[in-house]
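Taken from Swiss-Prot, the feature substrate binding site covers N14, C76, L77, V78, Y133, N163, V195, Q196. In Swiss-Prot, a published mutagenesis experiment is listed as C76 to S, annotated Reduces catalytic activity by more than 1000-fold. No change in substrate affinity. Positions annotated as active site, nucleophile by Swiss-Prot, on the basis of experimental evidence: C76. Among the mutagenesis entries in Swiss-Prot is Y133 to F, noted as: No change in catalytic efficiency. Annotation of the published mutagenesis C194 to A in Swiss-Prot: Loss of catalytic activity; the original residue is retained in the structure shown. For the mutagenesis experiment C194 to S, the note given by Swiss-Prot reads: Reduces catalytic activity by more than 1000-fold. No change in substrate affinity. The active site, proton donor feature in Swiss-Prot is assigned to C194.
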Amino acid sequence: MGIRRIGLVVPSSNVTVETEMPALLSRHPGAEFSFHSTRMRMHTVSPEGLAAMNAQRERCVLEIADAAPEVILYACLVAVMVGGPGEHHRVESAVAEQLATGGSQALVRSSAGALVEGLRALDAQRVALVTPYMRPLAEKVVAYLEAEGFTISDWRALEVADNTEVGCIPGEQVMAAARSLDLSEVDALVISCCVQMPSLPLVETAEREFGIPVLSAATAGAYSILRSLDLPVAVPGAGRLLRQDSAVTAS
């Protein structure tokens, strides 16, 4: 089968997804992966900064296509969700169309679409969120997920505008925000609604503490990549979402 080649389109100041995604998929029992990134300039997570970043998408898609990936993940969740309900479908379709014009058959996923996909895979209706965003952007994320049919029971915005600083948010701060949520009637917790906010070491710990499925933008992205490649979803130590097919691979 060979090494599965994954393309990542990331904000220039994002370093976490390029750390957490390889760490996750390196645990897969049946496949090897390589990761190849292209970058869109962005430092401040604001409507203006996100719009300027999204304007660079076509250039980045052309560049990443040269690496001939099997799957491309558009790895900035809020940049898609600020576009309004259903934007992940439009972005994924536009990128796929651009790739096809250039002769690439790469599959296309987005962090925004992957989170929706992951929550549905967990059959979650009532959801709680921890986001790093300023409150107005966090409200757009909440509205986006509610438009997808989820009930956002409670949420927290850590209100960090500098994207480099988002990548340095301590795990203790993320867990403190999660503990402040009302999780009494929640089906799932998104402990990091952002691929730049580090959370991979927290997912299993939070699942044990809270007794509910816990996922992140990174684990949802890994789930979507594996499903797109028709690979078993069996990644240990990363939460219930990535154990969907563990019994199958064990047998």
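Numbers run from 1 along the shown chain.
From the backbone N, Cα and C atoms, a Cβ is placed for every residue, glycine too.
Keep in mind the model shows the original residues, not the substituted ones.
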8 Å Cβ shell about N14, C76, L77, V78, Y133, N163, V195, Q196 centroid, substrate site members excluded: P11, V45, A75, A79, S111, P132, V166, C194, M197, A217
Alpha-carbon spacing, C76 (mutagenesis position) to V195 (substrate binding site), which is rounded to whole Å: 7
Coarse DSSP state, helix versus strand versus coil, of V78 (substrate binding site): helix
Three-state secondary structure, which DSSP defines for N163 (substrate binding site): helix
Alpha-carbon spacing, V78 (substrate binding site) to C194 (mutagenesis position), which is rounded to whole Å: 7
Sparsest-packed of the listed recorded positions (C76, L77, V78, C194, V195) - C-beta count within 10 angstroms: V78
Minimum Cα separation from Y133 (mutagenesis position), reported as the residue among binding-site residues N14, N163, V195 that achieves it: N163
Among N14, N163, Q196, the most crowded of the binding-site residues [Cβ within 10 Å]: Q196
Nearest recorded site to C194 (mutagenesis position) by CA-CA distance, among binding-site residues N14, L77, N163: L77
